[in-house]
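Undergrad: I'd like to ask you about the structure that follows.
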Amino acid sequence: MSKSLEWDNLGFSLLPWIRTGLDVMGFETMTPVQASTIPMLAGNKDVVVDSVTGSGKTAAFVIPVLEKVVKEEANTSKFKKAHFHSLIIAPTRELSRQIESVVLSFLEHYPSDLFPIKCQLLVGTNEATVRDDVSNFLRNRPQILIGTPGRVLDFLQMPAVKTSACSMVVMDEADRLLDMSFIKDTEKILRLLPKQRRTGLFSATMRSAGSDIFKTGLRNPVRITVNSKNQAPSSLKLNYCVVNPAEKLQLLVSILNNYKFKKCIVYFPTCVSVSYFYSFIQYLGKRNILVNEVEIFSLHGKLQTSARTKTLTAFTDSLSNSVLFTTDVAARGIDIPDVDLVIQLDPPTNTDMFMHRCGRTGRANRVGKAITFLNEGREEDFIPFMQVKNVELEELDLEVKGITTNFYEDFRNWILEDRDRFDKGVKAYVAFIKYYSNHSATSIFRLQSLDYVGIAKLYGLFRLPRMPEITKYLATEKQEGIFPGNWLVDPPVNMDEYKYKDKKREKERQETLKNISLINDKKKLKSELKKKNLAWSDKTLTKERKLERKEKMSLKRKAIEEELKAEELDENAEEERIKEDWKEIVLQNKRKKVSSKAIQGNFDDL
């Protein structure tokens, strides 16, 4: 690393227009990762860069890419059509767009009299197909491609696209690109590219990729690790707060009311919980329970790409105090200026994602604060667990302030206004249980230790839903705060009279109720008839059994009589045969006597 972090001490002279871009963007000096990486990557070295979040990694690879495009004359008319010079891959559309914006920020200062340098974004959208991307590529002839693995792979496999001129590949958030979600696409992409190329891998959690980095075709790579006692930059303050899960939402509103911030990002565990709590917080804003006038935004992975882009742009460009409710879709690599507060309602299932979330604030030496809510009990072991990973968290003693109304009564009344809200609350609750069961740190985040009732109250449920985890939970021991039928309120809510605001849905519900009522009436009638006819049916059954026995006895008697008759006939026949035999014997004896007399007379004659 250079002794000085001045740009003049980089080891080579940056192109004048790149230097102008740095000045305009406010990069007065290099960060340690930039000072270490730029000379290596710009000078024919493969690099594996592991540096804390918010340390300027994007500029550390964008500058070498632009330098090489010029140095290798890819910015001339000699550069072949249907070829490209550099490929930058990122795991999400949002991060890809952000990298594109950094590249374009530098290109704004590119001399207009030179052959233009262009970049093209390759991300899946409903607005453009892969064929559209290829058409734009052939028409505009960009030297730099930026995109997500799936779309990049589809693009490179098109016959019209040539890959032989590609001399540099950069993988941002490389550990993510090498995990199970993307590894197949990433490997296929790299097989389509020339082996003689420069490769750069960048991430704040590069260590988690392990030996998978060697699947990227690195040749004698230089490993750059910006050492730090703490994974968080010094400008980022990491805090945690141990709280009863039922009070999390109220504490969140209290923080939004009492903390001074320009922009705040609140991380929720699931997409459905984002949209659910977003609706309620908007309701609180209308009722002036949110003291500070803040603009609330919602962003999650189930939204259409165009909606996500629009929301992220609106939040980034907002001049008023703003809060973004989101999931991990906005956790990696995204650089939003002026974010000075991050709140996590629950820790992420992947512990590596923890620092990526926190790292949305405290970037580029700006002051930032990240607060994580932990449930009381076993989850408190998360603190020493993160210490092993060089992440130090300081406990914050927070109290609910500035909420004069009965918060949970307001929450319940809001839910009772529309049955659809209750349905979404149940879905959010079930999704959270599944989310929690997939946690990587299973020794800390265990379903057996989860406060199911407290979580249910957080999501505004009136009763616990039917699911295997709840059945198991209730079977272990008698739980407090649960009334018969798994109700959490007494008296229970009359679900038959609980209506949807949407007239169409309510009409469907009423029809369903009628059908259920008819079915129940039929079952009831059948049951009553069964009871009424029980004595009669018993008598009939007894008569039938008697007749059956009589028939059996009659058949048996008949069979015995026939057998006796047969035996009698056999005896008579035997007597007749004996008589005949005696007659035959008598006749034979008579014949013998006659014969002997005849013989005797003849001898006398001699």
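Cβ coordinates come from backbone N, Cα and C, glycine included.
This is the feature table in Swiss-Prot:
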BINDING   SER51, VAL52, THR53, GLY54, SER55, GLY56, LYS57, THR58  ATP binding site
DOMAIN    38-224  domain 'Helicase ATP-binding'
DOMAIN    248-404  domain 'Helicase C-terminal'
MUTAGEN   ARG360 to Gly  Leads to accumulation of 35S and 27SB pre-rRNAs and a net 40S ribosomal subunit defect
Undergrad: Which residues, in sequence order, are found in the same chain with Cβ within 8 Å of the centroid defined by the Cβ atoms of SER51, VAL52, THR53, GLY54, SER55, GLY56, LYS57, THR58 at the ATP site, excluding those residues themselves?
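TA: Going along the sequence, the neighbours appear as THR31, VAL33, ALA60, ALA204, PRO233, GLY359, ARG363.
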Undergrad: Which Cβ among the recorded positions (LYS57, ARG360) has the fewest C-beta neighbours inside 10 Å?
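TA: Per-residue Cβ counts within 10 Å for the recorded positions LYS57, ARG360 bottom out at LYS57.
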Undergrad: Using a 10 Å radius around each Cβ and counting other Cβ atoms from all shown chains, which of the binding-site residues SER51, SER55, THR58 yields the largest count?
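TA: Compared across SER51, SER55, THR58, the most Cβ atoms within 10 Å surround SER51.
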Undergrad: Averaged over the domain 'Helicase ATP-binding' (38-224), what pLDDT does the predicted model reach?
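TA: The average pLDDT of the model in the domain 'Helicase ATP-binding' (38-224) works out to 91.
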Undergrad: Compile a sequence-ordered list of residues in the same chain as GLY54 (ATP binding site), six or more apart from it, whose Cβ lies below 8 A from its Cβ; state 'none' when nothing qualifies.
TA: PRO233, SER235, LEU236, ASP335, GLY359, GLY362, ARG363, ALA364
Undergrad: Could you measure between THR53 (ATP binding site) and ARG360 (mutagenesis position) for me? Cα positions, answer in whole angstrom.
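TA: About 8 Å separate the Cα atoms of these two residues.
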Undergrad: Between ARG360 (mutagenesis position) and SER55 (ATP binding site), what is the CA-CA distance rounded to a whole number of Å?
TA: 11
Undergrad: Which number gives the other C-beta atoms within 10 angstroms of the C-beta of GLY56 (ATP binding site), all protein chains shown included?
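TA: So the number of other Cβ atoms within 10 Å of GLY56 (ATP binding site) is 19.
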Undergrad: Could you tally the C-beta atoms, other than its own, that fall within 10 angstroms of the C-beta of VAL52 (ATP binding site)?
TA: 24
